[in-house]
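Engineer: Grabbed the feature section from Swiss-Prot, which reads as follows:
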BINDING   Lys5, Arg6, Glu11, Arg12, Val13, Gln14, Phe15, Asp16, Lys17, Thr53, Asp57  ATP binding site
MUTAGEN   Cys26 to Tyr  In un-24; temperature-sensitive mutant
MUTAGEN   Val124 to Ile  In un-24; temperature-sensitive mutant
MUTAGEN   Met125 to Ile  In un-24; temperature-sensitive mutant
BINDING   Ser202, Ser217, Asn427, Glu431, Thr605, Ala606, Ser607, Thr608  GDP binding site
BINDING   Asp226, Ser227, Ile228, Lys243, Arg256, Ala263, Gly264  dTTP binding site
ACT_SITE  Glu431  active site, proton acceptor
Amino acid sequence: MYVKKRDGRQERVQFDKITARVSRLCYGLDMNHVDPVAITQKVISGVYGGVTTAQLDDLAAETAAYMTVTHPDYAILAARIAVSNLHKQTKKQWSLVISELYNYVNPRTGKHSPMIAKDVYECVMRHKDEFDSAIVYDRDFNYQYFGFKTLERSYLLKLDGQIAERPQHMIMRVAVGIWGDDVERVIETYNLMSLKTFTHASPTLFNAGTPQPQLSSCFLVDMKEDSIEGIYDTLKTCAMISKMAGGIGLNIHRIRATGSYIAGTNGTSNGIVPMLRVFNNTARYVDQGGNKRPGAFAIYLEPWHADVFEFLDLRKNHGKEEVRARDLFLALWIPDLFMKRVEQNGQWTLMCPHECPGLADVYGDEFEALYEKYEKEGKGRKTVKAQKLWYAILEAQTETGNPFMLYKDACNRKSNQKNLGTIRSSNLCTEIIEYSAPDEVAVCNLASLALSAFIDYENASYDFKKLHEVTQVVVRNLNKIIDINHYPVKEAHNSNMRHRPIGVGVQGLADAFLALRMPFDSDAASKLNIQIFETIYHAALTASCQLAKEQGPYATYEGSPVSQGILQYDMWNVTPTNLWDWTALKADIKKYGVRNSLLLAPMPTASTSQILGNNECFEPYTSNIYQRRVLAGEFQVVNPWLLRDLVEMGLWSDAMKNRIIAEGGSIQNIQSIPNDIKALYKTVWEISQRTIVKMAADRGAFIDQSQSLNIHMREPTMGKITSMHFAGWKMGLKTGMYYLRTQAAAQPIQFTVDQEALRATDDRVAPAHSGLKKRSPPAGTYTSIVLRENTSGPRPYAQTGVSGTSTPIGTRDVPTPASTPPPTEVPETLVQSDNRPRPLVSPAKSAGFKADLPEPESPKALATDPIVKTEDIGSPLLERKEGQNEDVDEDSQERDENIYSNAPLSEQQVAACAWNPGADPSSCEMCSG
């Protein structure tokens, strides 16, 4: 049997040659568990006459990827085979690739169609020797397979459908696209990105260096006017933004409600639903940058709007199609007054913004005074029980995961842009809180820090110094993007130049905890969570202050809280730790100002975290075993940290894999796994949601925008969701909830799981082991990042006289802080029955949180509601095909009763909980369950 080589020659298939090729790519991997011969055997079984060497490489990579469930190093080996294959099909010299991309001629039109901007091409030609020599192609071999396939699918530039770039080419294109002729900055950015310490957001990776470099991720749009002209002008704005790969947050608070008078035509309004269906179709039609991602609009509405009930039904799977808009994402912009009325079981008046103007333009006490004035004047459309509307919100969230929940007053009170006016919405992913207006489209450029890259494995500590320095580089990059960005609409350009907000996020917080052997819900993790975000906020302000010293503060700086010496943690009434010298930083800000109005905005990082091989943003792992889908098929992936631990303890086998699958990705009920390992690998479904919300509030004091906080509930009920929302609101969160994530009520039958093997794993007992060991760095991890030494810059801000951590990074013009101590002391030990010391892996469990406790009722039934017995529909009714009337008769289910009135006294406390961190949660039904 023959194989066809890339030059067209044919050669007999040789088993040893394939094995040798795979073996050459196994450097640095654990050869006790990685078997090149096993891969070759499976590849040979799939060989056919005339197969090409490229196809053999694809088959070998897919084979290694399928073996990832055996050991995580197979994911790196699979990527190396795929990368090696790509390297054979692409040019090595980056300047030649750029020349080819710039000189591209469209074969259909015969016209010059450059894929690289002229100024970028000319810059590369001027500095090609420096840029070409700076690229380290070996770094391509440290991606995991699924991260590399993500790059292949959407990020690497293609010529006539064939990939022309390598991953290192893309990173250098991004660096040059941002910094141009500043060679030192280019190489600094290239090195930090290629070493996987941070990544820019997807639009930046897509478009940097191209003829239309639209590098921004988020756009916040305000309706231009409540008129046909205003609505369709806004629609065009949304289409232009979506065309350029931007996600959109649109507020419609000021669009008149159904039945409102229209003076121009002497008619009445159809309300917001028909209008939103037009926006829905635009989102479907105008995708983000040539099918890279679908168009995405989030629609924000305040809950006093008279069409709010119809709004909540837009994404439901049942009901009339003409009143549905399932491609839009829904969000509520909730004033505190509404939460108070729900808590008190009070009345809530629905109003039309045309008849009760100004409500969207004020917040806090001013909003409450105006709203109550309209109530007293009888201008409302309809008065309902606040809990009736609350029930409708929870019902929609249970069915669809929407609407998102953001608290208007917290967003405005704790914003550094409060001097600009009332903020009316967030963005698509609920982490951007910026001022928008009819003549201003708010914009945000994003990047995320890979928190797992700053682990000092040698000392089992966290390297805050390195994190501080890299954060400053990220801030400078994002600030530069504001100036070189191609804006889809002039309103976005005007806004970004005036206020200069940026969004620094994170990914891999869960990986950082696992690398340091900290359970997600431990005291040590809670402390590290605060210190990480305190470090990022301090570093971001440091860099922005230095930029202001060089270039001046942003145009609307005067009158902002920061200009008055008020930082984000001051607005939360929080005192920072002694990790950094905030007094000196405030003194410098008072002297020079800051260049950017907003700095931190932890975003979801869905795609970029997959590229870098991290868990998403600040979330726990959702499962310890899951599916990854690529064009080649579906692959099972096991949490790589868990897999290494189980392999080292001799517990990993097919039977163990099947047991974890049978447990839905959990290891908590597997007797053979030690308890400290179980504590380390709790999934998000097994961690108290109170812990998740509390950690969000802890880091919130150092996040001047907001955060994309998902809520996970295994079996959601109205009582649980109510508990969660009120806890977040009381703790001062800006984003109370991004998505509500739930699990299916029933698991599918697992035909592929061997039940006999499961019983075998049940019979095994946990092996004796001496507690959690210090984790060594995984394959493909860069443990030492050394750039040029810092030669200039302002004095360090960190407190001096403390012990150091790991290898420093010297970066140009970045203030290098003094070394900082590790985040936590060595854990206290407990003595087990056999006198062996064992680390304390989690604190004592506090009183249960209602949202974490199982409840037997239907997800649509409140915890205090009686369970209603339902009857089967008789066959005559089915034969007559009678439809439901729920969309015709608005009053078919009034739900006007007090949803807690018939409950025992303890259960009536659910909606009236005054939960706060100092209170005893066990005294409250909402918190204790």
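Cβ atoms here come from the backbone N, Cα and C positions, even for glycine.
Mind mapping these onto the model and telling me what they sit next to?
Structural biologist: Val13 (ATP binding site) falls within neither a helix nor a strand when secondary structure is assigned with DSSP, and so counts as coil.
If you draw a 10 Å sphere around the CB of Cys26 (mutagenesis position), it holds 18 other CB atoms from the protein chains shown.
Val124 (mutagenesis position) falls within a helix when secondary structure is assigned with DSSP.
Under 8 Å, Cβ to Cβ, and six or more positions away along its own chain, Met125 (mutagenesis position) finds Ser95, Ser99.
All protein chains shown were included, and the count of other CB atoms within 10 Å of the CB of Thr605 (GDP binding site) stands at 29. DSSP classifies Thr605 (GDP binding site) as coil under the three-state reduction.
Residue environment of Gly264 (dTTP binding site) contains 7 other Cβ atoms, counted within 10 Å of its Cβ in all protein chains. Gly264 (dTTP binding site) falls outside any helix or strand according to DSSP and counts as coil.
Every protein chain considered, the tally of other Cβ atoms within 10 Å of the Cβ of Glu431 (GDP binding site) stands at 28.
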Engineer: Which site among Lys5, Lys17, Lys243, Arg256 has the most other CB atoms no more than 10 Å from its CB, taking these as binding-site residues?
Structural biologist: Arg256
Engineer: I'd like to confirm something. Which of the binding-site residues, Lys5, Glu11, Ala263, has a Cα closest to the Cα of Ala606 (GDP binding site)?
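Structural biologist: Minimum Cα distance from Ala606 (GDP binding site) across Lys5, Glu11, Ala263 lands on Lys5.
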Engineer: Greatest CA-CA distance (Å) over the residues Ser202, Ser217, Asn427, Glu431, Thr605, Ala606, Ser607, Thr608 that the record ties to GDP?
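Structural biologist: With Ser202, Ser217, Asn427, Glu431, Thr605, Ala606, Ser607, Thr608 as the binding residues for GDP, the largest Cα distance is 19 Å.
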Engineer: For Thr605 (GDP binding site), identify the closest of the binding-site residues Lys5, Glu11, Phe15, Asp226, Gly264, judging by Cα separation.
Structural biologist: Asp226
Engineer: My understanding is the cutoff is Cβ-Cβ under 8 Å with a sequence separation of 6 or more in the same chain; which residues meet that for Ser217 (GDP binding site)?
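Structural biologist: The list for Ser217 (GDP binding site) reads Ala201, Ser202, Pro203, Thr204, Gly246, Gly247, Cys444, Asn445, Leu446, Gly503, Met603, given in order along the sequence.
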Engineer: Do you know which of the binding-site residues Ser607, Thr608 has the most other C-beta atoms within 10 angstroms of its C-beta?
Structural biologist: Thr608
Engineer: For the C-alpha pair, I'd like the distance in angstrom between Ala263 (dTTP binding site) and Ser607 (GDP binding site), rounded off.
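Structural biologist: Distance (Cα to Cα, whole Å): 48 Å.
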Engineer: Got a sec? Which of these recorded positions, Val124, Ile228, Ala606, has the most Cβ atoms within 10 Å?
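Structural biologist: By the 10 Å Cβ neighbour count, Val124 comes out on top.
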